[in-house]
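Novice: Mutagenesis annotation in Swiss-Prot: Ser25 to Ala, described as Abolishes phosphorylation; the structure shown retains the original residue. The feature domain 'MH1' is assigned by Swiss-Prot to 26-150, with sequence analysis given as support. Sequence annotations record features per position, and here Swiss-Prot assigns Zn(2+) binding site to Cys78, Cys123, Cys135, His140 based on similarity to another entry. The domain 'MH2' annotation in Swiss-Prot covers 261-455, and the record cites sequence analysis as its basis. Quoted from Swiss-Prot, the note on the mutagenesis of Gly409 to Ser is: In allele Mad-10; pupal lethal. Listed in Swiss-Prot as a mutagenesis experiment, Ser453 to Ala is described as follows: Abolishes interaction with lack; when associated with A-455. While the structure shown retains the original residue, Swiss-Prot records the mutagenesis experiment Ser455 to Ala with this note: Abolishes interaction with lack; when associated with A-453.
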Amino acid sequence: MDTDDVESNTSSAMSTLGSLFSFTSPAVKKLLGWKQGDEEEKWAEKAVDSLVKKLKKRKGAIEELERALSCPGQPSKCVTIPRSLDGRLQVSHRKGLPHVIYCRVWRWPDLQSHHELKPLELCQYPFSAKQKEVCINPYHYKRVESPVLPPVLVPRHSEFAPGHSMLQFNHVAEPSMPHNVSYSNSGFNSHSLSTSNTSVGSPSSVNSNPNSPYDSLAGTPPPAYSPSEDGNSNNPNDGGQLLDAQMGDVAQVSYSEPAFWASIAYYELNCRVGEVFHCNNNSVIVDGFTNPSNNSDRCCLGQLSNVNRNSTIENTRRHIGKGVHLYYVTGEVYAECLSDSAIFVQSRNCNYHHGFHPSTVCKIPPGCSLKIFNNQEFAQLLSQSVNNGFEAVYELTKMCTIRMSFVKGWGAEYHRQDVTSTPCWIEIHLHGPLQWLDKVLTQMGSPHNAISSVS
């Protein structure tokens with residue numbers, strides 16, 4: 001037998017041996033028949049194989065799952081697995097929430113986060129209930145739709161009462177150092193709330209807080225015309241004429257999604273490093289590693305060089321690790337800390353929602369996720385600000401920029417007073433809200449007072 005024959009036989013034997021070890025059970029093959037999408041075949045197979053091993057221990061569970069997948073329009077029972085300590089499931093070096101994993105496999109391959117899912121009322125063991133069992137039946141969950149934001153109605157002829165043409169938080173004194181609050185999966189700690197709630201009201205408390213920088217928004221009357229109110233007219237014949245007359249006095253400015261939902265700039269102290277990263281994927285990870293594959297969903301800080309980098313920056317960069325997961329779903333932006341060290345976030349939209357001072361810095365520890373921007377709340381603020389003049393609307397541009405530092409924090413509880421004193425930080429610009437503001441400001445015309453860096 002010559003060498004070629006020996007090599008051929010050896011290769012054939014190895015192939016046979018490999019196929020034995022990679023044997024896929026009939027139950028797994030059958031369930032994979034309902035898989036959605038073409039990507040990550042191996043990952044999906046491992047996820048389903050892991051599930052089948054768990055369901056085999058429960059009589060009728062696999063059959064119930066097959067019934068749910070084959071007849072999606074028919075009612076089905078819960079298909080459950082035991083809840084792990086941290087609620088997550090590991091599949092091939094990747095951890096995820098079980099109901100998200102299997103909804104991604106069998107219904108929505110583009111699913112990014114559990115924030116996009118809501119359980120149906122018939123589900124007895126939804127993930128959100130935090131019971132010992134978790135339902136992974138993909139037809140016991142529905143996908144949350146992105147809310148349609150109403151257009152902003154800009155008056156063509158603005159008339160303001162003397163002394164009331166500007167939003168009052170222009171005149172609120174910024175603290176010498178930002179307040180600090182700490183967040184966890186159970187919410188903000190009580191110490192944080194007691195030390196920062198004195199400065200600003202949340203949407204629910206803003207009316208009762210006389211010191212709130214947003215106080216003028218709460219008392220702002222709604223625009224002269226609201227499409228939802230038009231249906232309440234007692235005289236159906238007057239509706240069309242009233243609409244025409246009122247719409248002649250206002251310009252409708254609608255929100256539209258941009259090609260890139262955000263851009264990210266990386267800084268070391270007060271120096272920008274590298275190119276701006278444009279986010280076209282709704283899920284983006286900013287980490288401290290290099291990215292040889294140039295994935296569009298990863299912004300890797302490890303590959304960026306800076307000749308002015310000192311030892312503190314070098315040490316901080318080593319601790320960024322897995323960094324932060326940013327995801328944009330249903331008009332909301334979330335930040336999840338994947339690093340072993342905390343991240344620190346300054347988001348005026350988030351601070352407004354929680355009733356903190358606009359400049360407050362929130363600490364997000366490892367493993368925690370925080371909503372850092374809400375398009376609907378921004379839309380309400382924008383609609384109300386239009387009645388307060390150009391400067392009031394322009395002030396909202398600050399809400400469209402989010403600053404985030406890695407490992408090292410800043411503010412009243414830290415020796416660094418400003419974000420530019422932290423070794424490693426990023427600035428996130430939200431393109432959709434910024435473009436919406438720009439269109440509204442264009443409709444409003446020139447400001448009554450000159451806009452400057454100190455206005």
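Placed from the backbone N, Cα and C atoms, the Cβ positions cover glycine too.
Since this is a predicted model, take the numbers as computed values, not measurements.
Could you tell me the structural context for the features on the list?
Specialist: For Ser25 (mutagenesis position), the same-chain residues that are 6 or more apart in sequence and have a Cβ closer than 8 Å to its Cβ are Asp49, Val52.
Neighbour count (other Cβ atoms within 10 Å of the Cβ, all protein chains): 19 for Cys123 (Zn(2+) binding site).
The C-beta environment of Gly409 (mutagenesis position), restricted to residues of the same chain at least 6 apart in sequence and closer than 8 Å, consists of Asn180, Ala342, Phe344, Val361, Lys363, Arg416, Thr422.
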Novice: For the Zn(2+) site (Cys78, Cys123, Cys135, His140), what does the 8 A shell look like? I mean other same-chain residues with CB within 8 A of the CB centroid.
Specialist: Lys77, Val79, Thr80, Pro119, Leu120, Leu122, Gln124, Tyr125, Pro126, Ile136, Asn137, Tyr141
Novice: Only counting partners 6 or more residues apart, tell me which same-chain residues put their Cβ under 8 Å from the Cβ of Cys135 (Zn(2+) binding site).
Specialist: Cys78, Val79, Thr80, His99, Pro119, Cys123, Gln124, Tyr125, Pro126, Phe127
Novice: Helix, strand or coil for His140 (Zn(2+) binding site)? Use DSSP.
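Specialist: The three-state answer is helix.
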Novice: Can you count the other CB atoms that lie within 10 A of the CB of His140 (Zn(2+) binding site)?
Specialist: 25
Novice: Name the secondary structure element type, per DSSP in three states, that contains Ser25 (mutagenesis position).
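Specialist: For Ser25 (mutagenesis position) - judged by DSSP and reduced to three states - the answer is coil.
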Novice: Average the per-residue pLDDT over the domain 'MH1' (26-150) and send me the rounded value.
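Specialist: Here the predicted model's pLDDT, averaged over the domain 'MH1' (26-150), is 89.
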Novice: Return the count of C-beta atoms lying within 10 angstroms of the C-beta of Cys78 (Zn(2+) binding site), excluding that atom itself.
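Specialist: Other Cβ atoms found within 10 Å: 18.
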